[in-house]
Amino acid sequence: MAEDKTKPSELDQGKYDADDNVKIICLGDSAVGKSKLMERFLMDGFQPQQLSTYALTLYKHTATVDGRTILVDFWDTAGQERFQSMHASYYHKAHACIMVFDVQRKVTYRNLSTWYTELREFRPEIPCIVVANKIDDINVTQKSFNFAKKFSLPLYFVSAADGTNVVKLFNDAIRLAVSYKQNSQDFMDEIFQELENFSLEQEEEDVPDQEQSSSIETPSEEAASPHS
């Protein structure tokens, strides 16, 4: 495992409120090729950070969308998926999701419904792309995967091994994330913002009157004396 060189501040998700930052999460069973897809897309220009404390791998990427420079963080599960559930912070402030299954392992396709249900619990509105990975057999692309059709989700046939459709997949995911951020306010974002505002109000109310008044300066007798 790579050394964890990440400072705590680098996991501050407040940065995703900035206009030029987006967060894209990857979901799916173990060994479906999520990490391999990201590495294929980023090629040699990536330095994945293993955040062992948070059980995730963070991939940073800079993209250009409509002439704007966008800083993209791709979040990978780094083993959490073996528990068939992710921590709520993994979904927090995500702007798009890439959900992957292995066309050669039917169980990974069946488990998409579990991942999608959890995604919508935390992020009801963000765009989600379904990815059929490991299409070594071209006949696979002729199969009908009804899950994507059922939920009106885009379906991409890709191969991490030879790169088929990988660049298009990630570029489209970035564009969807940017578009979502510009044009929509997720219900869960509103809830989190309300909770943050409430916490700040509570902190202000808890400050003792003596502490609040301690910053008010009163003139000393020496300063008030006309003979000083």
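From the backbone N, Cα and C atoms, a Cβ is placed for every residue, glycine too.
As annotated by Swiss-Prot, GTP binding site applies to 28-35, 76-80, 133-136. Under DSSP, G28 (GTP binding site) is assigned to coil, being neither helix nor strand in the three-state scheme.
All chains included, 19 other C-beta atoms sit within 10 angstroms of the C-beta of S35 (mutagenesis position). Among the sequence features in Swiss-Prot, the mutagenesis site S35 to N is noted as follows: GDP-locked form; mild defects in ciliary assembly. Loss of interaction with the intraflagellar transport (IFT) complex B via the IFT74-IFT81 heterodimer. Loss of interaction with CEP19. Loss of localization to the centrosome. Loss of localization to the base of the cilium.
For D73 to G, Swiss-Prot lists a mutagenesis experiment annotated as follows: Mild defects in ciliary assembly. Loss of interaction with the intraflagellar transport (IFT) complex B via the IFT74-IFT81 heterodimer. Interacts with CEP19. According to DSSP, D73 (mutagenesis position) is assigned to a strand segment.
Swiss-Prot lists Q80 to L among its mutagenesis entries, and the accompanying note reads: GTP-locked form; interacts with the intraflagellar transport (IFT) complex B via the IFT74-IFT81 heterodimer. Localizes to the base of the cilium and accumulates within the cilium and at the tip in specific puncta.
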Taking every protein chain shown into account, which of the binding-site residues A31, I135 has the largest tally of Cβ atoms within 10 Å of its Cβ?
I135
C-alpha spacing of D73 (mutagenesis position) relative to A31 (GTP binding site), in angstrom:
21
Using Cβ-Cβ distances, find the residues under 8 Å from K34 (GTP binding site) that belong to the same chain and are at least 6 apart in sequence, listing them in sequence order.
C26, L27, G28, D76, T77, I98, V100
Whole-number Å distance separating the Cα atoms of D73 (mutagenesis position) and I135 (GTP binding site) is 26
